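K.L.:
Relevant sequence annotations retrieved from Swiss-Prot are reproduced here:
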type: BINDING; residues: Cys12, Cys15, Cys46, Cys197; note: [4Fe-4S] cluster binding site
type: BINDING; residues: Ile44, Gly45, Cys46, Ser47, His65, Gly91, Asp92, Gly122, Leu123; note: thiamine diphosphate binding site
type: MUTAGEN; residues: Lys49 to Val; note: Slight decrease of the oxidoreductase activity with pyruvate, 2-oxobutyrate and 2-oxoglutarate
type: MUTAGEN; residues: Lys49 to Arg; note: Increase the oxidoreductase activity with pyruvate
type: MUTAGEN; residues: Lys49 to Ile; note: Strong decrease of the oxidoreductase activity with pyruvate, 2-oxobutyrate and 2-oxoglutarate
type: BINDING; residues: Asp90, Asn118, Val120; note: Mg(2+) binding site
type: MUTAGEN; residues: Leu123 to Ala or Ile; note: Strong decrease of the oxidoreductase activity with pyruvate, 2-oxobutyrate and 2-oxoglutarate
type: MUTAGEN; residues: Leu123 to Asn; note: Strong decrease of the oxidoreductase activity with pyruvate and 2-oxobutyrate. However, this mutant shows almost the same activity with 2-oxoglutarate as the wild-type
Amino acid sequence: MAAFTPQWNDWCPGCGNFGILNAEQQAIVELGVDTKNVVVVSGIGCSGKIPHFFRTPISGVHTLHGRAIAFATGIKLSNPDLVVIVNGGDGDLLGIGAGHFVAAGRRNVDMVVILHDNGVYGLTKGQASPTLKRGEKPKSLPRPNINDAVNPIALAISSGYTFVARGYAYDVKHLKELIKSAIKHKGLALIDVLQPCPTYNDINTKEWYDKRIYKLDTLPDWDPVVKKPEEVNEKIKRAIDKSLEWGDRIPIGIFYQNELVPSYEERIKANSPAYLDYTPAKQLIEKEGKLTTIIDPLLKEREVD
């Protein structure tokens, strides 16, 4: 298959990253996306290895710790024709990268962010990540965690993400469908993927999740899609309320979707009508060693007396 690679994979046996990788690969293939136009971006952590496991011509970009969203934003705005998928751990995206995570929601760039959510920093021996609940003590910690946890779903919705979902790494078929929906969505999409870390997190295990997870689309009255502006507040409230459900039952599926909000690309075009026809990736910036882009007139135009 076009997305798969024979590259040897050194994740721990049973790691949820295998399911996430598999779901991403299947989603890309089933959507029939031109693989030359797919870019997979990651930060640092166990999830950071994901770009290495996609076959060329899919492009992979392994970036700095916490900066995957920033890199991906630049890639997408330079060439809006690309399908850009960000992968990052809960520590990478919600710890050092939290500022970029929130700022991205205000822009609504048309790309997908996949959050690998296992409650620990798996690459550095299992320290508590921003999504580990206060008071929990996985085997990697000498004492219970004293910090409160971030709620990725609520944070994404309140920041402005227009597609917000939660998946489960061991339900690859369901996760694949969420990723396909996120790619097709026009705007910024987050998928918070619950994934067991069999090496360091002995609380949120496969057995623990299997007894609790249920799908939102099995609820008869669940409809996360905003169809008119008057519905926004109601849909947001329901989504955030449902995101707080954690314990005996944990919902997965689409929490919120709103395509009435213009993407960042559309907002740029409103100011620069030629943007989508003449994107930065198509522009010649130098010829025979000399710059062809002269910004002096642009700066002059924006001078303030």
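Including glycine, each Cβ sits where the backbone N, Cα and C put it.
None of the substitutions listed is reflected here, since the structure keeps the original residues.
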K.L.:
Of these recorded positions, Cys46, Val120, Leu123, Cys197, which scores lowest on Cβ atoms within 10 Å?
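P.N.:
Sparsest of the recorded positions Cys46, Val120, Leu123, Cys197 by Cβ contacts within 10 Å: Leu123.
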K.L.:
Using a 10 Å cut-off between Cα atoms, which of these recorded positions sit near Asn118 (Mg(2+) binding site): Ile44, Lys49, Asp92, Cys197?
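P.N.:
Passing the 10 Å Cα cut: Cys197.
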K.L.:
If the thiamine diphosphate site is taken as the center of the Cβ atoms of Ile44, Gly45, Cys46, Ser47, His65, Gly91, Asp92, Gly122, Leu123, which further residues of that chain fall within 8 Å of it by their Cβ?
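P.N.:
These residues sit around the thiamine diphosphate site: Gly43, Gly48, Gly88, Gly89, His116, Tyr121, Thr124.
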K.L.:
Do me a favour and check the Cα-Cα span between Asp90 (Mg(2+) binding site) and Cys46 ([4Fe-4S] cluster binding site); whole Å is fine.
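P.N.:
Checking the Cα atoms of Asp90 (Mg(2+) binding site) and Cys46 ([4Fe-4S] cluster binding site) gives a distance of 11 Å.
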K.L.:
Show, in sequence order, which residues other than Asp90, Asn118, Val120 on the same chain lie with their Cβ within 8 Å of the centre of the Cβ atoms of the Mg(2+) site.
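P.N.:
Going along the sequence, the neighbours appear as Gly89, Gly91, His116, Asp117, Gly119, Tyr121, Gly122, Ser129, Thr131, Leu132, Gln195, Cys197, Asn201.
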K.L.:
What is the interatomic distance between the Cα atoms of Cys46 ([4Fe-4S] cluster binding site) and Leu123 (mutagenesis position), given in whole Å?
P.N.:
6
K.L.:
Would you identify the secondary structure of Cys12 ([4Fe-4S] cluster binding site) according to DSSP, in three states?
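P.N.:
Assignment for Cys12 ([4Fe-4S] cluster binding site) reads coil.
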K.L.:
Roughly how many angstrom lie between the C-alpha atoms of Cys12 ([4Fe-4S] cluster binding site) and Leu123 (mutagenesis position)?
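P.N.:
With distance taken Cα to Cα, Leu123 (mutagenesis position) is 10 Å from Cys12 ([4Fe-4S] cluster binding site).
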